[in-house]
Every structure is written in C-alpha cells, then in structure tokens.
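Asker: Have a look at this one.
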Amino acid sequence: MNETTPIAPAKVLPDAQTVTSVRHWTDTLFSFRVTRPQTLRFRSGEFVMIGLLDDNGKPIMRAYSIASPAWDEELEFYSIKVPDGPLTSRLQHIKVGEQIILRPKPVGTLVIDALLPGKRLWFLATGTGIAPFASLMREPEAYEKFDEVIMMHACRTVAELEYGRQLVEALQEDPLIGELVEGKLKYYPTTTREEFHHMGRITDNLASGKVFEDLGIAPMNPETDRAMVCGSLAFNVDVMKVLESYGLREGANSEPREFVVEKAFVGEGI
C-alpha cells in the first residue's frame, strides 16, 4: 500500500531526513522515500549509510544503495525485512512523517565512470540488489553512453520481481527519459523457485547463452559489453567467473574496465 502525507516537523536526530512514502511489496520486501539533504550530490548507483536510533539512543547504521536517480528531488530505498535484523526489524515499521538518519556521504563502485566505454551495458542483480540499478535505469547518462541497457533480475518468486517490473513499466512513460529509454532498455526477469516464463539463475542463463537467444542478441564480447553486479557473495563470485569466461575484466573507480561489482553489502546483517 502507498502512503503519502505532508512532511512532519523534524525531531532532534543527527542527519535526520523525513519519510515521505512507504510501500510494502511482499511480507519480506518494502521500499520507502525520504527527503533529500540539500547538500547531497551523488552519482546514480552509489550508496549511503542510513539508520535509526536503538533503545539506548545509539545509531544503528547500514549501507543502502540509493534506488532513485541523481536528478530526483527525493531519495528512494529498497529493503529486505529481516525479523531479527538490528536495523530492518525496526526500519520495516517506519511510517510517513517519521525520520531516519542519513549520512550524506555517497560512495560505491556501481557507477558508469568505473567502466570503459562500450555499446551494451548489463545490470545483473538478485533480490534487493536491483536497488542501485533502479537508480541507473533512470539515469540519462546510461542511455547516452550505451546503445543498449539490459536489466537481468533474479528472485525466488514472481511477487519479488514486482518492484523492478513496475519500475521498468513506468520508465517508458517517464517525461524526462522515456524517449531515451525507448528501444534501448531490455528487461529480463527470472525466478528460481516459482513457475515463470523465464526461469533460472542469472549465471546459468548467461553461461548457457539462453539469455542471448531469448533476447535475440549476440553473446557477450569484451570489446562491446560492460556489466555491473550486485547480489549475495555467492552470486557475485559466480557471476564474476562467467563474465571473466567471456573475456571481461573487473574494474574500479580508479581503474575502469569491463565490469564492476558492489561488495559493500556482502555478509552484512541488516
């Protein structure tokens, strides 16, 4: 359900930002939007530290990718609900008008600057790993620098894909980048447990060539293809091997190459 109300008066919180909307997608997934600090400048794909105070008044902070693009007036986040998670056990209950802590110091490797120029850009994500790509899919630079953008998103069930599906659908009608996206963005969602028209792990669909066949495109080529990866540790490791088998090399902000991996969230109890 969507909630939207006028912004409430600020409480005394360090780096406080006010929640402007909350949506629960499944019993384990939710997204929310907050006010944006006037001083915050970030590149689409980066993350910030957000949090809440615990019972003793101490901040519980975790890294969260900004799911909204750099041009958005608000900030959006997409989160899993962990019942016993130090932060998400509290964060999942936030309501419009309440506040969170947001440290306005964005960082991250999933930025276009960390890739060499190319023709095709792949976003490879599992679960809430789609968050940085929710930002990048709405980033005009992605479509100005690449001829094609391919979003591969794998979840266990169809319901868990809904956040990404609705985002891609809305992009087509977006007044700012709808025309840029047209004909360039390809969306390839898959499930790993529930029956769906596309099934299987991203690594398997890439390694077998099934995704290329389904989309009617050429296989990966280090001369033309660039990729960004965000998921669990096991996913990151496995997909890196597949990308390397196609001749792509891992890069970084300081040394742009053919693909980059976000490792900030791996193994983090949330």
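Glycine is no exception: its Cβ is also placed from the backbone N, Cα and C atoms.
At each noted position, the model has the original residue.
Values in this document were obtained by computation on a predicted structure and should not be read as measured data.
Marked as domain 'FAD-binding FR-type' by Swiss-Prot: 12-113. The annotation FAD binding site is assigned in Swiss-Prot to 62-65, 78-80, 86-88, THR128, 264-270. The NADP(+) binding site annotation in Swiss-Prot covers THR126, ARG156, THR192, ARG193, ARG201, ASP238. According to Swiss-Prot, the experimentally introduced change ALA264 to Tyr is described as follows: 3-fold decrease in kcat.
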Asker: Can you give me the same-chain residues 6 or more apart in sequence from ARG156 (NADP(+) binding site) with a CB-CB distance under 8 Å?
Answerer: THR191, THR192, ARG193, GLU194
Asker: Among the binding-site residues listed here (ARG62, ARG193, ARG201), identify the one with the smallest other-Cβ count within 10 Å.
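Answerer: Looking at the binding-site residues ARG62, ARG193, ARG201, the Cβ with the fewest others within 10 Å is that of ARG193.
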Asker: If the NADP(+) binders are THR126, ARG156, THR192, ARG193, ARG201, ASP238 per the record, what's the largest distance between their Cα atoms, in Å?
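Answerer: Between the most distant Cα atoms of the NADP(+) site, 19 Å.
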Asker: Going by Cα-Cα distance, which of the recorded positions (THR126, ASP238, ALA264) sits nearest to ILE80 (FAD binding site)?
Answerer: THR126
Asker: Could you tell me the C-alpha distance between PHE265 (FAD binding site) and THR126 (NADP(+) binding site) in angstrom, no decimals?
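Answerer: The Cα atom of PHE265 (FAD binding site) is 12 Å away from the Cα atom of THR126 (NADP(+) binding site).
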Asker: Tell me, what is the mean pLDDT of the domain 'FAD-binding FR-type' (12-113)?
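Answerer: Per the prediction, mean pLDDT sits at 95 for the domain 'FAD-binding FR-type' (12-113).
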Asker: Going by DSSP, how much of the domain 'FAD-binding FR-type' (12-113) is helix, how much is strand and how much is coil, in residues?
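Answerer: For that range the per-state counts are 6 helix, 46 strand, 50 coil.
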